[in-house]
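Listed in Swiss-Prot is the natural variant Gln2 to Lys, annotated as follows: In strain: CLIB 219. One natural variant catalogued in Swiss-Prot, Met42 to Thr, is accompanied by this note: In strain: CLIB 219, CLIB 410, CLIB 413, CLIB 630 haplotype Ha1, K1, YIIc12 haplotype Ha2 and CLIB 382. Under its natural variant entries, Swiss-Prot includes Val215 to Ile with the note: In strain: CLIB 630.
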Amino acid sequence: MQPHLDNNSNNDDVKLDTLGEQNVLSSAENITLPEDTFKSYMTYLLYEMAHYKPMIFSFLALSVSILIVVIFHNVKACDVVFGFSIFVTSILFLSTLIPFNVYISDEGFRIKLLLEVITHRPAVKGKEWRAITDNMNQYLLDNGLWSTRYYFYSSERCYKFFRFLVKEKPPGVNVNSSVKDATSTQIDAPANEASNEVIKCFSFSSDPIFEAYFVKAVEVEKQAQQEYWRKQYPDADIP
């Protein structure tokens, strides 16, 4: 009698897991990301630039300099001074474009991303990444790390950021060159070796919490990669 009850319990757990996955995928389809909101990437970029304060200040300074030169164009001394000011403000304006697309390095943000991956266990190119992207965009806005809710333009860009994070050595880690690249090769390593390499690489991390989440997220990504490539090459006997 007991085995029969155990089987029913296992079946119920499987059904609940399946329903849970279906609910996550269904909700992910209803999420609106910047790529769905804006007509093109250029319009998205212009919108972001208009809400980026350093960009706004530089643009105003450049506009004022040009206006002053136009008004006082008959004064030779002013032409030299204001011409130089236009050059300087132009450099400042262009320099704001460099940090505009730099990866955010806030540790809380990165831990949040790792936990999102651990929780949702997304497949490679899976719809779960839409939910993760939406949550991360909201987190950035709520914590004042970005001025809009559109930091990640698409789920693909969020996934690329995660891959960048996985391959990056966290600050405070002191490892030798033979172990330094462990995270960049963990996807191709056998299952029983990947975790050991990652743990060895981060055994000197100054943040054990980040280290623990990092290792777990790497394992989730490794499983997703293996499943993805098994489906792509079913006859390749991929471990």
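Yeah, the Cβs are placed from backbone N, Cα and C, and that goes for glycine too.
Don't look for the substitutions in this one, it keeps the originals.
Compared over the variant positions Met42, Val215, the count of CB atoms lying within 10 A of a residue's CB peaks at Val215.
Here Met42 (variant position) is positioned 37 angstrom away from Val215 (variant position), judged by their C-alpha atoms.
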